[in-house]
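Visitor: Have a look at this one before I ask anything.
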Amino acid sequence: MALYDEDLLKNPFYLALQKWRPDLCSKVAQIHGIVLVPCRGSLPGSVQASCQFESYVLVPTEGHFQTLDGKAVVIEGNRIKLGAGFACLLSVPILFEETFYNEKEESFSILCIAHPLERRETSEEPSAPADPFSLKTIEDVREFLGRHSEKFDKNIASFHRTFRECERKSLRHHIDSVNALYTKCLQQLLRDSHLKVLAKQEAQMNLMKQAVEMYVHHDIYDLIFKYVGTMEASEDAAFNKITRSLQDLQQKDIGVKPEFSFNIPRAKRELGQLNKCTSPQQKLLCLRKVVQLMTQSPSQRVNLETMCADDLLSVLLYLLVKTEIPNWMANLSYIKNFRFSSSAKDELGYCLTSVEAAIEYIRQGSLSTKTPDAEGFGDRLFLKQRMNLLSQMTSTPIDCLFKHIASGNQKEVERLLSQDDQDKDAMQKMCHPLCSCEDCEKLISGRLNDPSVVTPFSRDDRGQTPLHVAALCGQASLIDFLVSKGAVVNATDYHGSTPLHLACQKGFQSVTLLLLHYKASTEVQDNNGNTPLHLACTYGQEDCVKALVYYDVQACRLDIGNEKGDTALHIAARWGYEGIIETLLQNGAPTAVQNRLKETPLKCALNSKILSIMEAHHLSSDRRPRPSEVPAQSPTRSVDSISQGSSTSSFSSISVSFRQEEVKKDYREVEKLLRAVADGDLEMVRYLLEWTEDDLDDVEDAISTVDLEFCHPLCQCPKCAPAQKLARISANGLSVNVTNQDGFSPLHMAALHGRTDLVPLLLKHGAYSGARNTSQAVPLHLACQQGHFQVAKCLLDSNAKPNKKDLSGNTPLICACSAGHHEVAALLLQHGASINACNNKGNTALHEAVMGRHTLVVELLLFYGASVDILNKRQYTAADCAEQDSKIMELLQVVPGCVASLDSVEEADHEGYVTVEIRRKWNPKMYNLPEEPLRRQFCLINPGGRFQERTSRETMGRDRSVPDLAGRSLQEPEKQRVTGKQSDLSDLSRYQTSEEGNKGLPERPVSRQAAPGHRPMVRRHTVNDAAILQVPEVTVHLTTHEASVPQS
């Protein structure tokens, strides 16, 4: 069938032909010829009498056609080729063909062509026809659908079987069920590759929608229309009572103009076919044909004046009363509620609005047998206002519901969806479900047939349900509510997209996790073959990729290809999403799968960096055993990093005052949690640890489980219950204190990566701040090593011990000073960190700061009283490790003398303050650094107010006259550091055991160095910015010679 259609009786060219050349019309009928009629959209304007109509009348001859003026024409397929006699030998498309009969029953054919024959080759193409494409009969639909109709028959048969079980459901239920059937059939149609291309054109997509709707409704018409008729029985009876009382109504009584009376019988006959139409689309086409007939001229030679809205409504009122249709209300409800394919704003929608306004006018009792003069002007005004109002009512109840969902207005959503609950309550109050007594009929009347009632199954013109809209707009709070109301999690729209598809496409991770929790399928493919994972990779939504993969790597298949054969890894590699690629590779995404172009993900790599990542994983996967082949626990440590997936994981139990957790879980679950913490993905951490919103609200008032001893392990008393709730183990076996094979807990990872938002939450949920990894490092070590000030402060405020040592003997202060983080070092000193503690090499924090050439840290330690005379195991002091004539050497020589000279200063107030301007005295040009922390004011902590005299246990420096037998330069000591194999794990590998550098070193004599606890200095400086205006500056006059350190 043709894709284009129009009413040729209203075509300007055909009307002009009948008006100006009726002789040609008679002749073509006598010879059974063909008339060529250009489509309405191709005509420039009115057709004049000077037009060469003879060129458009074809007479059949041998093998071809000839026009009445002797020009040659050939018809080949669906095109007309002009021959001899035409100025331009064009090829004109044939749009469609119709057969007409005259009064003598003589037939002739009319071919509607794309444009006039006089059009030149250089002229512009005709504009689109004014009328939209449309299908008229069920035969046209079957011809259009072809073999696809067989697939629809199976769905329709299934609908017939289930309809009987739900026959007494509400009208909204049946609207939703028919819409679901329509959506399913449309999805099957759009899977056809050829039709999928055509669907990109709006006109063709509308045509497909019309075809599917008409075919579906044709087969279920008896069921649905019978049900609607039952629902509207009382309304139809009331309306019929009114129309039956108006049978004496005359045309003049309602103002029908005489010139329109001629067409009323034809329009009435056409309207009588309404109940023979088996779909809303056909019924609307019937109404449009009625309107067209009423505006048609009684004679083709006489044009009627344009019909205005008043004239149209007058004729419609007369037809509604006089036509023997007993179920107007059922037809109106059926057309309005079961029309899914078209918009209410098109021409058919206008016809429906006009009929609806006329019906409403009659229902109001405004129509009577009064003469037009006696009829009140207000009644006619009401009719026009009613029609205008109906034409403006484009917002349906579904639109209102979706608008509230998109804006997150949960109260309105609950109110709209609670209307369906009222129906259920009414059913429960009935005598029995099938009761039809007077009381029960009153109870359910007005509700079952209320189309304004919306449900979680309702769909819009795109086939989307409320759950689709909530997922598309990221309204996570509404997901729970809609699912609790029965929303179908895996419902698909016209394009085959589920809510999970839309959530992943838009990057709403919280919505994705919720949908997965409610068993949303990750394997559903849309019309393009894309799963939710494909869309998440296409749009670079890394958080959603992790949610899909981490939720259940077994359920989320990574090898599914779309219609192009591309897997998720193909797409991520093509767009260069490094984080997504690593996530997919870590969870077993295949790198050797080929798409339809025979391309592997390696070949699709965007650049060399992406290629190297995949090649490295491809090679390592060939050598590495599968996870199932690796034992649950192994004495050797994994070579792979956390980001590349450990070969195995174990859960370590931390033995403190709370109960011991013993969890056995696959290593993948632990790696998921640690990666989520490292990435700062709060939503994923919440999901894996099963933290609820209430848990996050309760952490402010909760008691830390670290310092709480339970009455017994299962105690739920008021004292233990809050801590039990926060320290619970989730269903997947994960908890806040779970560790991997290397001993890293979530708190370790949060401290290492500076996740200031996660550290407080982990601590409040029972994370142990003293947990040690295999290198015996606590989270505070990692935070200080990386210089994460806020994390270190949070840990110290949570009673983390500042003097714990790792396997190498390093304290958090030594780690901070080694890396040059002076602010973190100052924080540790304020919290009582031991300033002279030594590691396994005998190095103090000052040694490490000097070897790292961190001037500010050295100055900080000296002013806090760090000893410059302590020897390490190589018998070096801090000064021995400094470069000669350097700024650090000057500090080591001058500052201790400056601090010692403060002992002779008498202070009236033992709590006085000393400003650190000493460095300006001995070298004012040395420090002009911005934001130096030691330009702040320091307060003397010891209330004694003065330093004690040095005792006989004073530490002595090494005699410089002794030759250096170590074979190393005093000015350039080497600082040993451990480097990891993986670049992204350099921070973790720093804490691995490294004892080779200490082997064979002699122990230093005890008498050469005092223990840190016996330092002669008993007062310490702390930062105090507020004191700068409270105490006068204490000036110490020292010369370089006076402050110098004497040589031994």
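Here, residue 1 is simply the first one shown, and the rest follow in order.
Note: Cβ is positioned from N, Cα and C throughout, glycine not excepted.
Substituted residues are absent from this model; it holds the original ones throughout.
According to Swiss-Prot, the record shows the following:
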type	residues	note
DOMAIN	233-371	domain 'VPS9'
MUTAGEN	Asp310 to Ala	Inhibits dendrite formation
MUTAGEN	Tyr350 to Ala	Inhibits dendrite formation
MUTAGEN	Gln509 to Ala	Disrupts interaction with RAB32 and RAB38; inhibits peripheral distribution of TYRP1 in melanocytes; no effect on dendrite formation in melanocytes
MUTAGEN	Tyr550 to Ala	Disrupts interaction with RAB32 and RAB38; inhibits peripheral distribution of TYRP1 in melanocytes; no effect on dendrite formation in melanocytes
MUTAGEN	Trp575 to Ala	Impairs interaction with RAB32 and RAB38
MUTAGEN	Tyr577 to Ala	Impairs interaction with RAB32 and RAB38
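For each listed feature, how buried is it and what is near it?
Guide: Mean pLDDT, taken over the domain 'VPS9' (233-371), works out to 81 on the 0 to 100 scale.
According to DSSP, Asp310 (mutagenesis position) is assigned to a helical segment.
For Tyr350 (mutagenesis position), other Cβ atoms within 10 Å of its Cβ number 17. In the three-state DSSP scheme, Tyr350 (mutagenesis position) falls into the helix class.
Gln509 (mutagenesis position) carries a helical DSSP state (H, G or I).
In the three-state DSSP assignment, the secondary structure recorded for Tyr550 (mutagenesis position) is helix.
Residues within less than 8 Å, Cβ to Cβ, of Trp575 (mutagenesis position) and separated from it by at least 6 positions along the same chain comprise Cys537, Thr538, Gly540, Leu606.
Sequence-distant contacts of Tyr577 (mutagenesis position), defined by Cβ-Cβ distance under 8 angstroms and a gap of at least six in the same chain, are Cys537, Gly540, Glu542. Following the DSSP three-state reduction, the secondary structure of Tyr577 (mutagenesis position) is coil.
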Visitor: To the nearest whole angstrom, state the Cα distance for the pair Tyr350 (mutagenesis position) and Asp310 (mutagenesis position).
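Guide: Roughly 14 Å, rounded to the nearest whole number.
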Visitor: Provide the three-state DSSP residue tally for the domain 'VPS9' (233-371): helix first, then strand, then coil.
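Guide: Secondary-structure composition of the domain 'VPS9' (233-371): 87 helix, 0 strand, 52 coil.
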Visitor: What is the separation, in Å, between the Cα atoms of Tyr550 (mutagenesis position) and Gln509 (mutagenesis position)?
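Guide: Cα to Cα, Tyr550 (mutagenesis position) and Gln509 (mutagenesis position) are separated by 12 Å.
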Visitor: Cα-Cα, whole number of Å: Gln509 (mutagenesis position) versus Asp310 (mutagenesis position)?
Guide: 56
